[in-house]
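Trainee: The structure under discussion is supplied below as structure tokens; questions concerning it will follow.
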Amino acid sequence: MEPIGRSLQGVTGRPDFQKRLEQMKEKVMKDQDVQAFLKENEEVIDQKMIEKSLNKLYEYIEQSKNCSYCSEDENCNNLLEGYHPKLVVNGRSIDIEYYECPVKRKLDQQKKQQSLMKSMYIQQDLLGATFQQVDISDPSRLAMFQHVTDFLKSYNETGKGKGLYLYGKFGVGKTFMLAAIANELAEKEYSSMIVYVPEFVRELKNSLQDQTLEEKLNMVKTTPVLMLDDIGAESMTSWVRDEVIGTVLQHRMSQQLPTFFSSNFSPDELKHHFTYSQRGEKEEVKAARLMERILYLAAPIRLDGENRRHP
């Protein structure tokens, strides 16, 4: 059997191998970043080190070094995905160290924010809402901004704060505002959940059959910051009012957990909605008790403006 060393000598001594090696070396030495690195370290790097580290230098030039050609929508092609290489001198060799790239940091931050902002049955296009997109020319929006600013300050300092009950005509941007508040919280690394109430109620009714009702209720009861979107649009029954909404709000009130609401109804109109069940039963005391919880948790602000969904 031919010794391995002699076999390797045979391969490396072949003309085609030597040609490829020279082409690789030429490509490496023409690279501007490599040239700059060698010049910067010319006192410690000699030709022998370059020859010894040729494979590392080639690995370096074949990768994106500054993410200038990367897109957030593309997969990273680097050896270590999401990291860019930097040449370093390591003893008598040239080596590569990898650093997290700006694009990866940004995407990781976005994923973290998305994980903090949970939603149930909310349109996906609304979940990217920010206050930078909000028209503040309307006085009602200025009042809302002031309250949100005060809330964030209080929540940051104490973990508590009074939410908002946003009400107004269909399409004036109430859900958008809730999503913007949730994103603002996520930027500060606070968790929240937005729930579209009518669909949530329908799911809870179905959960009576698969015995997941308590689990779903507890998730909404205990989330750090809750936003109930379109309260009052659900089909009103005594069970919905007392066992679902009432139970959730009682827990959140007792634990002082911040809660936000949006509705097409003013507080008085919502009270009327909760007074009458589908059967026509009139229960003013229970409706009043529920409204007390809502107004304890949230300050009412009317949002004015045109219908922004259908110009």
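Cβ from N, Cα, C; glycine included.
Heads up, here are the entries from Swiss-Prot:
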type	residues	note
MUTAGEN	C67 to A	Loss of Zn(2+) binding, no longer interacts with helicase
BINDING	C67, C70, H84, C101	Zn(2+) binding site
MUTAGEN	C70 to A	Loss of Zn(2+) binding, very weakly interacts with helicase
MUTAGEN	C76 to A	Partial loss of Zn(2+) binding, still interacts with helicase
MUTAGEN	H84 to A	Loss of Zn(2+) binding, no longer interacts with helicase
MUTAGEN	C101 to A	Partial loss of Zn(2+) binding, still interacts with helicase
BINDING	G168, K169, F170, G171, V172, G173, K174, T175	ATP binding site
MUTAGEN	K174 to A	Reduced ATPase activity
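In the displayed structure, how are the listed features positioned relative to their neighbours?
Mentor: According to DSSP, C76 (mutagenesis position) sits in a coil region rather than a helix or strand.
The Cβ of H84 (mutagenesis position) has 21 other Cβ atoms within 10 Å, all protein chains considered.
Other Cβ atoms within 10 Å of the Cβ of C101 (mutagenesis position), summed over all protein chains shown, number 21.
Every protein chain shown contributes to the tally, and the Cβ of F170 (ATP binding site) ends up with 11 other Cβ atoms within 10 Å.
Secondary structure at K174 (mutagenesis position), taken from DSSP and collapsed to helix, strand or coil, is helix.
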Trainee: Can you tell me which recorded positions out of G168, F170, G171, G173, K174, T175 are within 10 A of C76 (mutagenesis position) by Cα, answering none if there aren't any?
Mentor: none
Trainee: Of these recorded positions, C76, V172, which scores lowest on Cβ atoms within 10 Å?
Mentor: C76
Trainee: Drop a 10 Å sphere on every Cβ of the recorded positions K169, K174 and tell me which sphere holds the fewest other Cβ atoms.
Mentor: K169
Trainee: Cα within 10 Å of K174 (mutagenesis position): which of the recorded positions H84, C101, G168 qualify?
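Mentor: Near K174 (mutagenesis position), where near means Cα within 10 Å, the recorded positions are G168.
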